[in-house]
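Here the residue is the original one, but Swiss-Prot notes a mutagenesis experiment at this spot, His26 to Gln: No effect. Quoted from Swiss-Prot for the published mutagenesis His26 to Ala: Relative activity reduced to 15% of wild-type. One mutagenesis experiment catalogued in Swiss-Prot, Asp27 to Asn, is accompanied by this note: Relative activity reduced to 14% of wild-type. Swiss-Prot gives this note for the published mutagenesis Arg40 to Gly: Relative activity reduced to 10% of wild-type. In Swiss-Prot, a published mutagenesis experiment is listed as Arg40 to Lys, annotated Relative activity reduced to 16% of wild-type. The annotation that Swiss-Prot gives for the mutagenesis experiment His51 to Gln reads: No effect. For the mutagenesis of His51 to Ala, Swiss-Prot gives this note: Relative activity reduced to 16% of wild-type. The structure shown keeps the original residue.
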Amino acid sequence: MAYRALMVLRMDPADAEHVAAAFAEHDTTELPLEIGVRRRVLFRFHDLYMHLIEADDDIMERLYQARSHPLFQEVNERVGQYLTPYAQDWEELKDSKAEVFYSWTAPDS
């Protein structure tokens, strides 16, 4: 995978099953592949929710374009009742994207 995006939000740990179920259903639709998502991994740590998206290339533009798609709106509405922004100044999707500040790759990779 050449591209990764890590989104960070807040979530009550008790709601993890609901969020996972929403994405499990969503990932059976055509939309993730249309956007270019190759892998999705959800993490939780106390009240933090981390959403790792992996793709072959940068998908953020396609992700923004998909916001008007009914399947995107459906999953967003479902998980939106369980997730809240981490940052108080959150305005849009990109405001929850973690910034890479160090990366290492083994020489033989």
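Here the Cβ of each residue, glycine as well, is placed from N, Cα and C on the backbone.
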Rounded Cα separation (Å) that holds between Arg40 (mutagenesis position) and His51 (mutagenesis position): 7
Residues satisfying Cβ distance under 8 Å from His51 (mutagenesis position), sequence separation of at least 6: Leu6, Met7, Val8, Leu9, Arg40, Val41, Leu42, Phe43
Other CB atoms, at most 10 A from the CB of His26 (mutagenesis position): 18
Same chain, 6+ residues apart, C-beta under 8 Å of the C-beta of Asp27 (mutagenesis position), given in sequence order: Arg40
